Every structure is written in C-alpha cells, then in structure tokens.
Amino acid sequence: MGGLIIEDLQEGFGKEAVKGKEITVHYTGWLENGTKFDSSLDRRQPLTITLGVGQVIKGWDEGFGGMKEGGKRKLTIPSEMGYGAHGAGGVIPPHATLIFEVELLKVYE
C-alpha cells in the first residue's frame, strides 16, 4: 500500500493553491477498475472548496497543494486518504483506491 501519487499532466501558470485558500476545480473520479463514479465536467458545474481544512478527502487536500491555476493533475489516492473502510454512498466500495483527473480553475485571494 503506497501513499498519494501526484502526476502533473499540465503545468499551471496562475496563482498557487495553498492551505486555507478557496479554490474552484473540475474533476473526474474513477475506481481502479475504470468505473467512473463522479465528474463535475459531466454536470458542467465546477466545485469550490477551501483547501486543507478537511472539507474534502485528505487526498484532495494534499493533492491540490502547490498546484497553479490552469494546471491539471492525475491523483492516485489510497483508501486511507480517500473514503477508507466505509466507502461512500454505495458507489465507492470499502478500501477503494481512487483515481482523479483534476483541473485547478481558480484560486481566490
């Protein structure tokens, strides 16, 4: 079992996402078997969160850190930094590794 794996797909050149900042993101999430379980792109509705305060799974709080506006990353998130032994909403099974492609749209001052 490894930790969080961050792969930069596209370098961003805008403001940097740091703990405590509000950010707006697009994301798509898959299980390891390729099953897509959620996508803000499919809804055409980005998500705004405050980074590093526990609003989202730990893999996101850490995975967006240091990213710059316009950047895209692939995050491979181990279960303990995702939804753990409980899974989520009948869609994410217990102990699931999650794979997200994320795009940082905006960092707010």
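From the backbone N, Cα and C atoms, a Cβ is placed for every residue, glycine too.
Gly3 (variant position) has a Cβ environment of 12 other Cβ atoms inside 10 Å. Per Swiss-Prot, natural variant Gly3 to Ser is noted as: In strain: BNCV / Serogroup B.
For Gly12 (variant position), the same-chain residues that are 6 or more apart in sequence and have a Cβ closer than 8 Å to its Cβ are Met67, Lys68, Glu69, Gly70, Gly71, Lys72, Leu104. Gly12 (variant position) carries neither a helix nor a strand DSSP state and counts as coil. Annotation of the natural variant Gly12 to Ser in Swiss-Prot: In strain: BNCV / Serogroup B.
Residues or ranges marked as domain 'PPIase FKBP-type' in Swiss-Prot: 20-108.
Among the natural variants in Swiss-Prot is Asn33 to Asp, noted as: In strain: BNCV / Serogroup B. DSSP gives Asn33 (variant position) a coil state; it is part of no helix or strand.
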Count of other CB atoms lying within 10 Å of the CB belonging to Asn33 (variant position): 7
If you measure between the CA atoms of Asn33 (variant position) and Gly3 (variant position) and round to the nearest Å, you get 19
What three-state class does DSSP give Gly3 (variant position)? coil
Tally the residues of the domain 'PPIase FKBP-type' (20-108) by DSSP class, grouping H, G and I as helix, E and B as strand, and everything else as coil. 16 helix, 37 strand, 36 coil
